[in-house]
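Copied over from Swiss-Prot:
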| type | residues | note |
| --- | --- | --- |
| DOMAIN | 297-334 | domain 'EGF-like 1' |
| MUTAGEN | CYS317 to Ala | Loss of cell signaling activity |
| MUTAGEN | CYS319 to Ala | Loss of cell signaling activity |
| MUTAGEN | CYS333 to Ala | Loss of cell signaling activity |
| DOMAIN | 527-805 | domain 'Protein kinase' |
| BINDING | LEU533, GLY534, ARG535, GLY536, GLY537, GLN538, GLY539, THR540, VAL541, LYS555 | ATP binding site |
| MUTAGEN | SER576 to Asp | No loss of cell signaling activity |
| ACT_SITE | ASP652 | active site, proton acceptor |
| MUTAGEN | ASP670 to Asn | Loss of cell signaling activity and increases susceptibility to infection by G.zeae |
| MUTAGEN | THR686 to Asp | No loss of cell signaling activity |
| MUTAGEN | THR691 to Asp | No loss of cell signaling activity |
Amino acid sequence: MPSRSPACRPRGRNRRSAADAVARPLALALILVSTLPRAAHSQDLALPPVQPRGVRRTMTCDNIPEPFGTRSRGASRLPGFEVTCGPNREAMLSIGGDAYMIDFVSVSGSYVVVFAEPITQVCYDGKGKPTPDTGTGAKSSEGTTTTFTWSLEGTPFTFSKSNKLVNFGCNRTLMANFFIVPGDSSPLYTSCTTTCNTLQISGSCLGEACCEAPMDQVNGAKAFSLSFERTTANGTGEEDGTCSAAFFLDKDETVFTFSGDEVRPLKTALLPPGERRMVLDWAIGSTSCEQTQSYTFEKLCKYGTCVDAPTGAGYLCKCPSGYDGNPYVSDGCQDINECRNYNSNNCTYQNLCNNTLGGYTCSCPENNIGDGYRTGTGCNTTLATPVSPSQQPQGINVCDHPEKNPCTYIKYCIDLEGVVSCACPEGMSGDGRKNGRGCCFSCQKHFPLDTVLGVSLVLMVTTTTAASCYCWAVKKRELGRKRAELFRKNGGLLLQQRFSTITSQGEDQYSSKIFSAEELKAATDNYSESRILGRGGQGTVYKGILPDQTVVAIKKSKVFDESQVEQFVNEIAILSQIDHPNVVKLLGCCLETQVPLLVYEFISNGTLFQHIHNRNATRPLTWEDCLRIAAETADALAYLHSASSIPIIHRDIKSSNILLDGNFVAKIADFGASRSVPFDQTHITTLIQGTIGYLDPEYFQSSQLTEKSDVYSFGVVLAELLTRQKPISAARPEDSCNLAMHLVVLFNKGRLLQEIEPHILAEAGEDQCYAVAELSVRCLNVKGEERPAMVVVASVLQELRRSFTIDQAVGIKDESIQENSEQEEKHLHESRSIPSLQSSEVSTQCSMEAKMSSFC
């Protein structure tokens, strides 16, 4: 019995009383079991293994039974029964070119349970358009009708009537024909139709978005064809994330992951495709035992007997009567001990059942008469005792002589030619004998030992199960209450209200989803270390896979300020409406955890920081990439500052917060430090937050956050792209460990070229490099009001992109780089025409940056 942990103990007097009510019978059961006679052998207590198909087992290549086999074990002796091994040694069965994981093989029942993909499955995207069919059925179309077929011809398998055909989706009709022989003119037909009134579904499959087509009449079918059509064209059920599917399912399995008392959205209702099991019957060959040559099945069934397959074609090997096991292997058939189980034998007294090889015998207690079998004469409690000739003189009736009479009551004695029977009067029980139990009105009833053991085990299992269920129910209720409290505390009700407002205003295409804690726990494999994408100052980011196979990034923050709940909810609602190609899309959040979780779209190609500073990258960034990434980032920031519904200041712009997708398109991420600015304000006052090296010195001094703080941080990113150096580096001299300050000083001295990455300078040319450097210096101005707006920065970068594209088109190439002294002299002259920072401004910036330079 599992120990009762403190976590599952109910709180309060009433709950403790309920727990005691469960625990007392359990204690009594344990006492009863501990007092049983120790003479009972452990093997007599063993219960036969019960393996319902509804419990997942998954066969491995090491325990797959004959007639199935692998090449490493000499393979199977029969065609079609060979299996292969998966990555984790799971047994895989090949049928028609597809591999199916084997869950269970029944030798005695001649069936195999496999995990099967849907016959057809179509899901819908955010615009209600169907995605490509992911089913395994062979597809063909004629007019408006689409047919899916599947044939098991040439294999030892047939479709089992232990399955059901499931039709899932809105307003769908499923019609299927099963053929005993492919092309049969009299197929077996089954069908069902679904309707839809809402996008919610209960745990039942009775026609509302789900129906089951029975297969009870399908026996021995080798092929089938299926049509799966819409019955209406109203579009219900074609919303983002919903699916329509038709699939086989073991009729012992449930269609859904929840009970019939719950109601859930359609998109989360189905079992995952890899969890659906179907049953296939199997048989050897296609002829009966009589039609098969005797030496063939004598060779295959030499450890058992041949019987015709119940599916109609082929034959099977069975163990002889009284034996059970695997008749396809040597010593596979083992004698059944019928005496262990009351239902396996026919004895009146179970303790007088004697097991024999291939059978058993029954007997009666001493001095009872009968054959001992329940369906025979049984055992008569009226005892028959033969009397020896010495006790019964010739012609004398023993019952007439009290000294010779063995019965308690003389008148209930019967002497039949020397055989004396004793009985008890009506209403009394016993054997009626003087030297036996006699006769009494309330004789103690003696139960056989196995009956006592059985009752004790049942009592113990029942009470243990009851206690476990009660504990589980208490834990589930406590967990639900805690999650509801966290949901309320984290602003869940307020956020639901905001999302409802957005939807009512016709902006639902931008609204996000509120995920449950269980959904995200499953998506991240319980927040496995292997799913971590990165760690930062704000928290940890995990890779998650939702039930519809959408890959997402889930951010788990370190801390959460409960006093800022309303502001957090407002910002979530705002971010959920941001629709810009260069901003990572917020898909939703979870408020049922101690710290809220944010769910973003997954960007696969890492961060700009990794691509800039990884010298061994397989595809280094070109100057064209750098210009485009910078322009895209600037355009996204300009959108956040001015074009979104409420201006948003990111507050932590840096190269590691700029993600790149597979085409190196920039995406701004990590809005954990972001703040929205009311339209009637130019700044907000807040605690200092950001990353050293990117942090605006003016914001650092005044705590006043403005849009120009993002401009400064973006200027540092431009400096990174030019120099390929990190914002803070101990490798540089102490007075220039800050890249921003270092770049400004070099620019004003006309010595910028010595810090620009050589291959960037060669590819971009001096004019482009100086133009970007000038823009970076303007962004790094110590006075925020003199920095350009992000709209201006984005415009300049777009113009530089066009200029670079034109230069490449006409084949203009930069001249060879001259001697460093000539370069410096030339650009010192050019820099006089470029507005530079005054020496006082540089000094001010240096003093501000000096406070942060200690971080070097």
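The backbone N, Cα and C atoms fix where each Cβ goes, and this holds for glycine too.
Original residues fill every noted site, and no substitution is shown.
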> Where the distance is taken from Cα to Cα, which of the mutagenesis positions CYS319, CYS333, SER576, ASP670 turns out closest to ARG535 (ATP binding site)?
Replying inline: ASP670
>> Check the DSSP secondary structure of LEU533 (ATP binding site), expressed as helix, strand or coil.
In response: strand
>> Is it possible to list how many residues within the domain 'EGF-like 1' (297-334) are helical, extended or coil according to DSSP?
In response: 4 helix, 13 strand, 21 coil
> Measuring Cα to Cα, how many angstrom lie between SER576 (mutagenesis position) and ASP670 (mutagenesis position)?
Replying inline: 13
> For the recorded positions CYS333, LEU533, which Cβ has the most other Cβ atoms within 10 Å, all shown protein chains included?
Replying inline: CYS333
> Relative to the Cβ position of VAL541 (ATP binding site), how many further Cβ atoms are located within 10 Å?
Replying inline: 21
> At the level of the C-alpha atoms, what whole-angstrom distance separates CYS319 (mutagenesis position) and CYS333 (mutagenesis position)?
Replying inline: 6
> Could you state the CA-to-CA distance between LEU533 (ATP binding site) and ASP670 (mutagenesis position) to the nearest Å?
Replying inline: 13
> Using Cα coordinates, what distance in whole Å links CYS317 (mutagenesis position) and CYS333 (mutagenesis position)?
Replying inline: 11
> Among all the protein chains here, how many other CB atoms are within 10 A of the CB of CYS317 (mutagenesis position)?
Replying inline: 24
